[in-house]
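Take a look at the structure set out below.
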Amino acid sequence: MVRWTLWDTLAFLLLLSLLLPSLLIMFIPSTFKRPVSSWKALNLRKTLLMASSVRLKPLNCSRLPCVYAQETLTFLLTQKKTCVKNYVQKE
C-alpha cells in the first residue's frame, strides 16, 4: 500500500481546489434547469397576478352582466370568447 506524504496530499488538495469550481460550473446548471412547461406556467402565473391587480371596465356584451371586479386573465378570455360567439350568432 502506498502512503501519501504531506506534499502529495497538499498537491492533491491544490489540484482538487482548482478543478472543483470548473466541475461545478459544468455539471450543476444542467441539473437545475427547469423544463419549458414550468417556465410557461411561471409566466402564466405572473400574468394572472398582474391581471388580477387591474380594475376592469364593464364588459360591453348584451347577454352578459357588466362586471366590476378584479378578475383573472382566464376569466377575461372566456368572457371575450362568449361575447364574440354571441355577436356572430346575432348577425
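From the backbone N, Cα and C atoms, a Cβ is placed for every residue, glycine too.
Under the three-state DSSP scheme, Asp8 (mutagenesis position) falls in the helix class. Around the Cβ of Asp8 (mutagenesis position), the same chain contributes no residue under 8 angstroms that is 6 or more positions distant in sequence. Among the mutagenesis results in Swiss-Prot, Asp8 to Ala has the note: Delayed lysis onset. The residue drawn here is the original one.
Taking the Cβ of Ala11 (mutagenesis position) as centre and 10 Å as the limit, one finds 12 other Cβ atoms among all the protein chains shown. Swiss-Prot lists Ala11 to Ser among its mutagenesis entries, and the accompanying note reads: Delayed lysis onset.
Listed in Swiss-Prot is the mutagenesis experiment Phe12 to Ala, annotated as follows: Delayed lysis onset. Neighbour list (Phe12 (mutagenesis position), Cβ cut-off 8 Å, at least 6 residues apart, same chain): Trp4.
For the mutagenesis of Leu18 to Ala, Swiss-Prot gives this note: Loss of ability to insert in the host membrane. The structure shown keeps the original residue. Following the DSSP three-state reduction, the secondary structure of Leu18 (mutagenesis position) is helix.
For Pro21 (mutagenesis position), applying a Cβ distance below 8 Å and a minimum sequence separation of six or more within one chain yields no residues. Under mutagenesis, Swiss-Prot gives Pro21 to Gly with this note: Loss of E-mediated host lysis.
Quoted from Swiss-Prot, the note attached to the mutagenesis of Pro21 to Ser states: Loss of E-mediated host lysis.
According to Swiss-Prot, the mutagenesis experiment Pro21 to Ala carries the following note: Loss of E-mediated host lysis.
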